[in-house]
Amino acid sequence: MGLSQLWLWLKRLVIFLQVALEVATGKVLMTLFPERVKQNILAMGQKTGMTRNPRFAPDNWVPTFFSIQYFWFVLKVRWQRLEDRAEYGGLAPNCTVVRLSGQKCNVWDFIQGSRPLVLNFGSCTUPSFLLKFDQFKRLVDDFASTADFLIIYIEEAHATDGWAFKNNVDIRQHRSLQDRLRAAHLLLARSPQCPVVVDTMQNQSSQLYAALPERLYVIQEGRICYKGKPGPWNYNPEEVRAVLEKLCIPPGHMPQF
């Protein structure tokens, strides 16, 4: 084992202990002060839109916090961020992804000249991803002539056999590429109006872009010019709109100097 690999495992150990302490503390506080903890979780939910999501009542998701499933999911997300290779201003990782036909391709295959490419990572079991899906579709409509868009379907955020919410979309964790492709096909019912591909079963793009549970990026000429903060708390398609308004010149308009 090399020094860099040893250092990675040490960082993973530290994160494991941090998450374990956070979850244990949260569990104790939820037992002693259930109403206060519930109000704190609901306050966080306001930022993601969960409290405005008509599909979910608080009892569908608040009690799942600090469970063992919560622990493993949060740990996976924190560990994944150690693999982040998508730096603002740097070259975008040219990961392998899979079209819904089953054909392999790369992220860079969707870059067209100097047109910005928006990457939208998420899954059907991620409530904020679906809640804000119409916002994303409006971006596609408004900038279709000057930018390109790609949805990369990654592992489920709240799979039925993982950190599950009641009344959520019923999808189990992907055991095979076919499972992931079937899950991504469900997204087509929402008319995404842009290409949809899936991450590999090695979760390469999700890891290198630190995209779990959802995230937005903008790439131009192979470089990252916008790196959205991790979801669900900071997943914001309207930030992408502001970026595209600066990068894209509407047809028939000339820049003013």
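The backbone N, Cα and C atoms fix where each Cβ goes, glycine too.
Although substitutions are noted, the structure shown does not include any of them.
Quoted from Swiss-Prot, the note attached to the mutagenesis of UNK126 to Cys states: Retains 10% of enzyme activity towards 3,3',5'-triiodothyronine. Under the DSSP three-state reduction, UNK126 (mutagenesis position) is assigned to coil, being neither helix nor strand.
Among the sequence features in Swiss-Prot, the mutagenesis site UNK126 to Leu is noted as follows: Complete loss of enzyme activity towards 3,3',5'-triiodothyronine. Counting Cβ atoms from all protein chains shown, UNK126 (mutagenesis position) has 24 others lying within 10 Å of its own Cβ.
The active site annotation in Swiss-Prot covers UNK126.
According to Swiss-Prot, the mutagenesis experiment HIS158 to Phe, Gln or Asn carries this note: Loss of enzyme activity. According to DSSP, HIS158 (mutagenesis position) sits in a coil region rather than a helix or strand. Other Cβ atoms within 10 Å of the Cβ of HIS158 (mutagenesis position) number 21 in total over all chains.
Swiss-Prot gives this note for the published mutagenesis HIS174 to Asn: 100-fold increase in KM for 3,3',5'-triiodo-L-thyronine. The secondary structure of HIS174 (mutagenesis position), as reduced to three states from DSSP, is coil rather than helix or strand.
Note: HIS174 (mutagenesis position) has non-local neighbours GLU155, GLU156, ARG180, ALA183, MET201, i.e. same-chain residues 6+ apart with C-beta under 8 A of its own C-beta. Swiss-Prot documents HIS174 to Gln as a published mutagenesis change and attaches the note 20-fold increase in KM for 3,3',5'-triiodo-L-thyronine.
Under mutagenesis, Swiss-Prot gives HIS185 to Asn with this note: No effect on enzyme activity. A 10 Å cutoff on Cβ-Cβ distances gives HIS185 (mutagenesis position) a total of 14 other Cβ atoms nearby, all chains included.
DSSP classifies HIS185 (mutagenesis position) as helix under the three-state reduction.
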